Each structure stands twice: as structure tokens, then as C-alpha cells.
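Below is one structure, written out as C-alpha cells; comments come after it.
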Amino acid sequence: MTLSIPPSIQCQTEAACRLITRVTGDTLRAIHLYGSAVAGGLKPNSDIDLLVTICQPLTEAQRATLMQELLALSSPPGASAEKRALEVTVVLYSQLVPWCFPPSREMQFGEWLREDICQGIYEPAQQDWDMVLLITQILETSIPLKGERAERLFTPAPAAQLLKALRYPLDLWQSTADVQGDEYHIVLTLARIWYTLSTGRFTSKDAAADWLLPQLPEDYAATLRAAQREYLGLEQQDWHILLPAVVRFVDFAKAHIPTQFT
């Protein structure tokens, strides 16, 4: 099946590609579109997810230019009828072929960083286990906007490293403060981790929620259902009130998510 860029995001995606190509120049190896745009369908608050693969580290000038100019092309979720939030991850090819564990990413742009970027604060290159999951998803479903198809560039991560990457976020969410402000995203991420470890496959956030809901006690199902409804743009939730329920859901999920692929 030949995938194509959804018409609703084509102009914004092409503008982002032109910017990335101009700034990275001869170091650019590939740009891939992945995520909801090509697998599961765009939802009201879905990002446009781009992976940029380069052959040389970014200079500080390149990093600053990308961060600042991506701000103008991106919009916070739900804030604009014309633009979506961009999530742009930049990685060195040498981190992925051959695999380094954990791999490092050169740069990541996302709307959650907008305030820092506006102040000229840019994250440096850093290790990121999520790169293993990202490449796994791209190998399953993606569109090459520049360069070769994913299966010609990348190789799958070994199962043991994929398992480590899937379970790594579970150690990050230890307290109420760790989940506050990102409640529905964390709840849906846990559903996706649960789905993948149980089935060996990746799926969209709302599909993972649909799969998990019938298996949960009602108290926990209600929290997941609330997160799913906000993600789908059906109902805005008051997460300040729901925070204790979210913490209980996180604790329950961490206790019941498989420790191995089943």
C-alpha cells in the first residue's frame, strides 16, 4: 500500500521540510513522516511527527535556527485551525547504524518546549531510549519525505533493547509531581506500552485505549476513558480534579504491565 501525506497537513509538512533541508544542507540523510498522520489517522490534537536523520552533529547556530524557525511553523494543540503542533526529532545516522544503546538524539522540537525556546533555551544532544521505539514505529509505517525508505536505512532493534525502551518510562513516573501537567498523555502512553508488550505490535493511542478498556476495573477504565475522550477532542477534562485518579491509574498500570513480551 502506498501512503501519502494527508492533504490537511501537506502545506505545513512541506514548509517544515524546506526549512530543515535549508538549515541542515549536505548533512541531511532523510526526513520521515510517522505517527498519527500515517498510522491510525490524525486526531484533533495530534502532532505532525517528523524524524530527521543527519550525518554530522548540528552546530549551535543550526540548532538555534531550527528551534526558532520551527516555532513559526508550529502551533500549540487546538490553538489554530490551520496549523498543528510539530514534533521534530533530529538524530545522527551513526547512532542508529550500527545501533548505540541507549541512542542519543541531536535535537527535539515540540510545543512543550515553546516557552524555553522563546527564551533562547535549547536542549542539547542527549541519550533517549524513546529513539528505539521511534525507529521501530518508523520501520512499521512511515513516509520518506526526503531520502530513502526506512527499511533501506535502518535495522530493527534487538528484542531485549526494545523491551528496555518500552519499560524505561515506567521508572520516570514515581510521584504525583511526575505526572502533573501531562496527565492524559501519560495515561494513554501507558495504554500503548501495555498493548505493545502484550501483543508485540504498535498501535495508535486511542486504539490502545480501546483494547485495554474492557480489561480494566471500572475505576481505572473511567480514567483511561477520560484521557481518550480528551485526546479525541470529545471532552475537555479537569485534570486537577482527576489527578488522584491518574496517580492510581499509573500505579495500577505499572504493577500489571507485563515485564516481558507475551
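Counting starts with 1 at the first residue shown.
The backbone N, Cα and C atoms fix where each Cβ goes, and this holds for glycine too.
Nope, none of those substitutions made it into this model, it's the original residues.
The Cβ of Y231 (ATP binding site) lies under 8 Å from the Cβ of K43, N45, Y184, L188, K205, D206, each of these being in the same chain and 6 or more residues away along the sequence. The ATP binding site feature in Swiss-Prot is assigned to S36, S46, D47, D130, K205, Y231; the stated evidence is experimental evidence.
According to DSSP, D47 (ATP binding site) is assigned to coil rather than to any helix or strand. If you draw a 10 Å sphere around the CB of D47 (ATP binding site), it holds 19 other CB atoms from the protein chains shown. Under the heading Mg(2+) 2 binding site, Swiss-Prot lists D47, D49, E87.
One mutagenesis experiment catalogued in Swiss-Prot, E87 to A or Q, is accompanied by this note: Loss of streptomycin and spectinomycin resistance, 4-fold decreased ATP-binding, significantly decreased streptomycin binding, no spectinomycin binding. The number of other Cβ atoms within 10 Å of the Cβ belonging to E87 (mutagenesis position), over all protein chains shown, comes to 21.
DSSP classifies E87 (mutagenesis position) as strand under the three-state reduction. The active site, proton acceptor annotation in Swiss-Prot covers E87.
Counting every protein chain shown, the number of other Cβ atoms lying within 10 Å of the Cβ of W112 (mutagenesis position) is 14. Classification of W112 (mutagenesis position) by DSSP places it within a helix. Listed in Swiss-Prot as a mutagenesis experiment, W112 to F is described as follows: 2.7-fold reduced MIC for streptomycin, loss of spectinomycin resistance, no change in ATP or antibiotic binding.
The mutagenesis experiment W112 to A is recorded by Swiss-Prot, whose note states: 8-fold reduced MIC for streptomycin, loss of spectinomycin resistance.
Under its mutagenesis annotations, Swiss-Prot gives W173 to A the following note: 10-fold reduced MIC for streptomycin, no change in spectinomycin resistance, reduced streptomycin but not spectinomycin binding. In this structure, W173 (mutagenesis position) belongs to neither helix nor strand by DSSP; it is coil.
The annotation streptomycin binding site is assigned in Swiss-Prot to W173, Q174, S175, T176, A177, D178, H185. Counting only same-chain residues six or more apart in sequence, the Cβ atoms lying under 8 angstroms from the Cβ of T176 (streptomycin binding site) belong to L243, V247.
For D178 (mutagenesis position), the same-chain residues that are 6 or more apart in sequence and have a Cβ closer than 8 Å to its Cβ are L172. When secondary structure is read from DSSP and collapsed to three states, D178 (mutagenesis position) falls in the helix class. Here the residue is the original one, while Swiss-Prot reports the published mutagenesis D178 to A with the comment 5-fold reduced MIC for streptomycin, 1.5-fold reduced MIC for spectinomycin resistance, reduced streptomycin but not spectinomycin binding.
D182 to A or N appears in Swiss-Prot as a published mutagenesis result, with the remark: 4-5-fold reduced MIC for streptomycin and spectinomycin, very little spectinomycin binding. Long-range Cβ neighbours of D182 (mutagenesis position) (same chain, at least 6 residues apart, Cβ-Cβ under 8 Å): none.
According to Swiss-Prot, the experimentally introduced change R192 to A is described as follows: Loss of streptomycin and spectinomycin resistance, no ATP-binding, very little antibiotic binding. Around the Cβ of R192 (mutagenesis position), a 10 Å sphere holds 21 further Cβ atoms from the protein chains shown.
In the three-state DSSP scheme, K205 (mutagenesis position) falls into the helix class. Experimental mutagenesis at this site is recorded by Swiss-Prot as K205 to A, annotated: Loss of streptomycin and spectinomycin resistance, no ATP-binding, near wild-type streptomycin binding, significantly decreased spectinomycin binding.
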Where the record names W173, Q174, S175, T176, A177, D178, H185 as binding streptomycin, the maximum Cα to Cα distance in Å: 16
Number of other Cβ atoms within 10 Å of the Cβ of D49 (Mg(2+) 2 binding site) across all protein chains: 23
DSSP three-state assignment for Y231 (ATP binding site): helix
DSSP state at S36 (ATP binding site), helix/strand/coil: helix
